[in-house]
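The following features are taken from Swiss-Prot:
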- C6 to S: Complete loss of transactivation (MUTAGEN)
- C9 to S: Complete loss of transactivation (MUTAGEN)
- C23 to S: Complete loss of transactivation (MUTAGEN)
Amino acid sequence: MNLRLCSGCRHNGIVSEQGYEYCIFCESVFQKCTKVQKKSNFHVSNKLIHLRNVLRRLLSHQCSGEIISELLDIMEKNQISTDDVDANFVSSFLKANERINKKDYKLVFEIINQVKDEKLNLSTEKINEVVEIFKHLVFFCQENTPSKTINYSFFLDKIFDITSVTKNLKPQTVKNYTKNNSNQLVWENFLAHMRSKKRVTMVEDYGHEYVFVDERFSTCSLEV
């Protein structure tokens, strides 16, 4: 998928759907015809807008440098390696820090990225790959799962891993292990769906050959 230039924000962020186009950067929607669109298309549009916000956040430094320094001091005091920093550790730190009002997974991802001092591989080509896989995932969840909501931190970590954007943004596990296993099951079913779709339609990997490699994911522990 090639992202075209948006006439509004002048970024290469135009994604085409049947009957309309939208920009993942400035959220502009451009109607191509008067046909009423399916609700699912606009559902995907909203999800991609949120994805845009996540990608922008990961490439920014909105978190105060004082907060990062404080976290690094705690790590040094307790001899905690950057390799051991995950979403659970950062979330616990944020909950104990009264100076931070908004504690969401985007902030957690940003802090992990800064603490590990990692340069994310988010070139235009990589962004295209992430957007394409995420779009198929949203459609799959919409058609095959009871809930239309998506655990962004869980699935973006999976997508970032297979696209080699980063392996460091590990999501926070939840106390409900059934929910963790359910997300893993959805991901594995999505990969199986994409492999099956490839065989049926003879589409050449959607430009993402790695999506169809069996050994890239582990077996889900949820019995069905």
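Even glycines carry a Cβ here, placed using N, Cα and C.
When other Cβ atoms within 10 Å of the Cβ of C23 (mutagenesis position) are tallied across all protein chains shown, the result is 24. In this structure, the mutagenesis positions under consideration are C6, C9, and the one with the smallest number of other Cβ atoms within 10 Å of its Cβ is C9. C23 (mutagenesis position) and C9 (mutagenesis position) have their C-alpha atoms 9 Å apart, to the nearest angstrom. DSSP assigns C23 (mutagenesis position) to a strand in the three-state reduction.
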